[in-house]
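What follows is a set of notes on a single structure, which appears directly below.
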Amino acid sequence: MSWALEMADTFLDTMRVGPRTYADVRDEINKRGREDREAARTAVHDPERPLLRSPGLLPEIAPNASLGVAHRRTGGTVTDSPRNPVTR
């Protein structure tokens, strides 16, 4: 649901039910937080969305695969820090 539709729906619900209490708002925020965390867990483990997996789960990328290879953005050598270039 788009943000505008969701806000309109929330507004209409508020008008129907009346003013909400602090506890109602707190419960709604906690509920949305739980839903967001669950959606994030599902997205990480969903095989249909491989780009959302954490880097440790991608088999084709080794942790030190880029060391000693030309830097992709600048075309120069890979550096450990700007002042300490890696020479290999």
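Note: Cβ is positioned from N, Cα and C throughout, glycine not excepted.
Small disclaimer: the values here were computed from a predicted structure and weren't measured.
Swiss-Prot annotations:
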type: MUTAGEN; residues: ASP24 to Gly; note: Reduced ability to inhibit peptide-binding to TAP
type: MUTAGEN; residues: LYS31 to Gly; note: Reduced ability to inhibit peptide-binding to TAP
type: MUTAGEN; residues: ARG32 to Gly; note: Reduced ability to inhibit peptide-binding to TAP
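In this structure, the CA atom of LYS31 (mutagenesis position) is 10 Å away from the CA atom of ASP24 (mutagenesis position). Counting every protein chain shown, 12 other Cβ atoms lie within 10 Å of the Cβ of ASP24 (mutagenesis position). Each residue contributes its Cα atom, and for ARG32 (mutagenesis position) and ASP24 (mutagenesis position) these two points are 12 Å apart. For LYS31 (mutagenesis position), the number of other Cβ atoms no farther than 10 Å from its own Cβ, over all displayed protein chains, is 10.
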